[in-house]
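K.L.:
Dumping the structure here so I can ask a few things about it.
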Amino acid sequence: MFSRTASKFRNTRRLLSTISSQIPGTRTSKLPNGLTIATEYIPNTSSATVGIFVDAGSRAENVKNNGTAHFLEHLAFKGTQNRSQQGIELEIENIGSHLNAYTSRENTVYYAKSLQEDIPKAVDILSDILTKSVLDNSAIERERDVIIRESEEVDKMYDEVVFDHLHEITYKDQPLGRTILGPIKNIKSITRTDLKDYITKNYKGDRMVLAGAGAVDHEKLVQYAQKYFGHVPKSESPVPLGSPRGPLPVFCRGERFIKENTLPTTHIAIALEGVSWSAPDYFVALATQAIVGNWDRAIGTGTNSPSPLAVAASQNGSLANSYMSFSTSYADSGLWGMYIVTDSNEHNVQLIVNEILKEWKRIKSGKISDAEVNRAKAQLKAALLLSLDGSTAIVEDIGRQVVTTGKRLSPEEVFEQVDKITKDDIIMWANYRLQNKPVSMVALGNTSTVPNVSYIEEKLNQ
């Protein structure tokens, strides 16, 4: 499988060069209120996606109003000063557009996909739902029940639960440690005043990016932005996009064992401090993650895999159900590590943790081959191309990059960064990030045999 992947994308630079010659790249402009417009024109298409990215998510909340950004997302389509809920739905259907939104720890995003001639209408609607929502009390109460049910569903998703707890202990008493939905007590108590205060504080022009991709004319989108978003106020003390807005997050050593002995599996997340979106070693972190890789028993690969960890997992079929290496980045911090699902017995849990630590130590010791490094780089480039499939995916990439780093690297620029990575870079990165550094860990399920953080640190540092 890996050789086929490497072969398939051996000529990615030639392919990317062809694509780049046809696409003019990302253009940016800025309104007087600080709002950034960023676009990428895609030839030979008649549709486009436009999205408004706000540099504010659950990270912009406090303990008392945690969950407000997500609550606002639910209310965005429930009526504005200019349109009723039915009116919004009818208008979207009449132009055949698709409207959606999501909230993350750092961003609030609303986007619409439409035909080229309907871009002005799409921008108008995005502005309306973002800046002029009515926030009707009856709608608030209805959505409160919906969000409570959503929270209950999330609690059944073990990976979500584990990673929420991982953030909470790793960023203890810090904004990044808060969940996106917020605690149930907040969901039950958030008021219209809380919602309006969040908008007033965070919805500022200099904290917004209007991104467009597809059959979109940059100059025209700038005009639409001025018409529909020009009224958005500017921050009293604007901070450039990609610059810190507060104290840098502190990575905290810690562990949490959530005992659920009735579960047939144990879920474990082990993390060390990773890298931010704009860190110089961002792509090295991803390449190191790719070398560690992922494995799933259900897929049945591994015995012929070039990954020693995958081979160990597959040769002992009960060692783990699956594992997934991760490199999660934020504007000024990150988490790098492994998520494991295994049967709840002492033998399996101890073995899989030891095998993972063995793999990390192998990378630190330099016992990786040039072939592994080249394979990891090929996988990164392949993943990039596959992730930019369609105007919506490109808008997501543009918006995320500009909001978090202040600029957008083109795919070709990313390829250049990845191609520069050497085996020595990865070894140096692993020795800096994985040696004598604090570890955080969360385990869910039958946790009685899960090694603690002290054990992991001791083994990793040997």
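Backbone N, Cα and C define each Cβ position, glycine as well.
Where a substitution is noted, the model still shows the residue that was there originally.
The Zn(2+) binding site feature in Swiss-Prot is assigned to H70, H74, E150; the stated evidence is experimental evidence. Taken from Swiss-Prot, the feature active site, proton acceptor applies to E73, supported by experimental evidence. Among the mutagenesis entries in Swiss-Prot is E89 to A, noted as: Loss of catalytic activity and loss of binding to MAS2. What Swiss-Prot notes for the published mutagenesis of S133 to A is this: Loss of catalytic activity. No effect on the binding to MAS2. Per Swiss-Prot, mutagenesis Y198 to A is noted as: No effect on catalytic activity. Listed in Swiss-Prot is the mutagenesis experiment K234 to A, annotated as follows: Loss of catalytic activity and loss of binding to MAS2. For the mutagenesis experiment P249 to A, the note given by Swiss-Prot reads: No effect on catalytic activity. Record note (Swiss-Prot) on the mutagenesis of S333 to A: Loss of catalytic activity. No effect on the binding to MAS2.
I'd like these features described in context: how deep, what's nearby, how far apart.
P.N.:
For H70 (Zn(2+) binding site), the Cβ neighbour count at a 10 Å cut-off comes to 24, with all displayed protein chains included.
Spatially close to E73 (active site, proton acceptor) yet at least six residues away along the chain are A101, Y102, T103, T108, judged by Cβ distances under 8 angstroms.
Reduced to three states, the DSSP call for E89 (mutagenesis position) is helix. Listed in sequence order, F77 are the same-chain residues six or more apart from E89 (mutagenesis position) with CB atoms under 8 A from its CB.
S133 (mutagenesis position) carries a strand DSSP state (E or B). Of all Cβ atoms in the protein chains displayed, 21 besides its own lie within 10 Å of the Cβ of S133 (mutagenesis position).
Y198 (mutagenesis position) has a Cβ environment of 20 other Cβ atoms inside 10 Å.
The Cβ of K234 (mutagenesis position) has 15 other Cβ atoms within 10 Å, all protein chains considered.
P249 (mutagenesis position) carries neither a helix nor a strand DSSP state and counts as coil.
According to DSSP, S333 (mutagenesis position) sits in a coil region rather than a helix or strand.
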K.L.:
Looking only at C-alpha atoms, tell me how far S133 (mutagenesis position) is from H74 (Zn(2+) binding site), rounded to the nearest Å.
P.N.:
11
K.L.:
Distance check, please: Cα of H74 (Zn(2+) binding site) against Cα of Y198 (mutagenesis position), rounded to an integer number of angstrom.
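P.N.:
With the alpha carbons as reference points, the distance is 14 Å.
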K.L.:
Whole-number Å distance between the CA of P249 (mutagenesis position) and the CA of S333 (mutagenesis position)?
P.N.:
7
K.L.:
By a simple count of other Cβ atoms within 10 Å, which of H74, E150, P249, S333, the recorded positions in the record, is least packed?
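P.N.:
Comparing Cβ neighbour counts within 10 Å for the recorded positions H74, E150, P249, S333 gives E150.
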